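Here is the structure we will look at, set down as structure tokens.
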Amino acid sequence: MNDRLSLTSLFPRCLTTCLYIWTAYITLTRIHQIPRWFLALTIVPTLAVALYTYYKVIARGPGSPLDFPDLLVHDLKAAENGLELPPEYMSKRCLTLKHDGRFRVCQVCHVWKPDRCHHCSSCDVCILKMDHHCPWFAECTGFRNQKFFIQFLMYTTLYAFLVLIYTCYELGTWFNSGSFNRELIDFHLLGVALLAVAVFISVLAFTCFSIYQVCKNQTTIEVHGMRRYRRDLEILNDSYGTNEHLENIFDLGSSMANWQDIMGTSWLEWILPIETFKYKKSKHTKDEKGLYFNVRPQVQDRLLSSRCLEDQLLRRVTPRPSLEADRASVEIIDAN
């Protein structure tokens with residue numbers, strides 16, 4: 001994000017684009033057992049929408065607190081000591097704090113860090129609802145481009161499947177006809193077929209994992225955080241005989257609710273690489289910007305009541321130094 005035209009960012013993007021175009025060209029020109037019009041009718045639209053979504057992920061970007069001037073920290077030391085506080089819309093809606101109850105601050109970007117925001121060392125900038133940094137995009141997946149990233153994975157899986165079926169059919173026909181006794185195999189076609197196998201298997205697995213994450217309303221970072229805190233909690237329960245468990249506070253209660261929260265509420269939004277309708281409706285507000293997130297009503301009432309009290313106290317009491325350790329995007333619930 002800090003230098004989108006650098007060599008390290010251009011190389012993976014050019015490589016990905018060339019692989020798409022090369023595989024499409026070989027499929028359209030080297031396959032003779034399937035009508036050319038049928039190949040073009042299926043391959044070209046799938047290729048076009050996959051590449052469009054690929055560059056949509058890059059152009060849209062994940063979003064950063066730096067995009068919001070009111071999240072800039074003017075005095076880092078004052079913010080760490082509690083003398084400077086984030087905007088009220090963040091302080092009243094923020095659910096993940098440091099261990100000492102203070103708001104999270106990025107010492108590199110000098111910004112307040114909303115819920116689910118993390119600093120990416122590759123991009124060297126804070127990312128809203130950061131999921132992961134993808135080297136094939138040379139870009140992070142975050143709040144603003146997560147929907148398009150999921151759609152790109154689905155389009156790529158479909159494209160790889162079509163190429164795999166067509167090339168395998170052509171090679172199978174060539175082998176069954178005994179043509180291998182008279183001519184060499186088409187190595188371009190064989191290379192595309194092998195690449196399609198590798199891409200289809202790997203991207204299909206990652207697509208399934210990503211869709212599962214969407215249905216759980218969890219990011220990859222939060223999954224790893226949950227694992228770490230779950231191990232710590234098991235040690236705590238064994239040591240003190242407690243019976244506590246971890247809960248993802250951003251889980252809206254059902255897979256469909258979580259899916260619609262990210263992908264939109266209609267089939268049109270799910271299939272087409274367009275902005276969600278709720279994002280367009282809230283374009284001139286702070287909603288749907290990755291600055292705060294919806295949670296289940298029962299969880300929201302419980303957490304926000306304590307958060308409002310903490311916010312009032314932080315604005316009145318004498319400040320103390322702030323610890324740097326972050327509290328995970330989870331809630332420890334007493335099961336008794």
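Using N, Cα and C of the backbone, Cβ positions are placed for all residues, glycine too.
Heads up, this one's the original sequence, none of the swaps are in it.
Feature annotation from Swiss-Prot assigns domain 'DHHC' to 104-154; the stated evidence is sequence analysis.
According to DSSP, CYS134 (mutagenesis position) sits within a strand segment. What Swiss-Prot notes for the published mutagenesis of CYS134 to Ser is this: Abolishes autopalmitoylation and VAC8 palmitoylation.
Secondary structure counts, DSSP: the domain 'DHHC' (104-154) has 9 helix, 16 strand, 26 coil.
Around CYS134 (mutagenesis position), the C-beta neighbours below 8 angstroms that are at least 6 residues distant in the chain are CYS140, THR141, PHE149.
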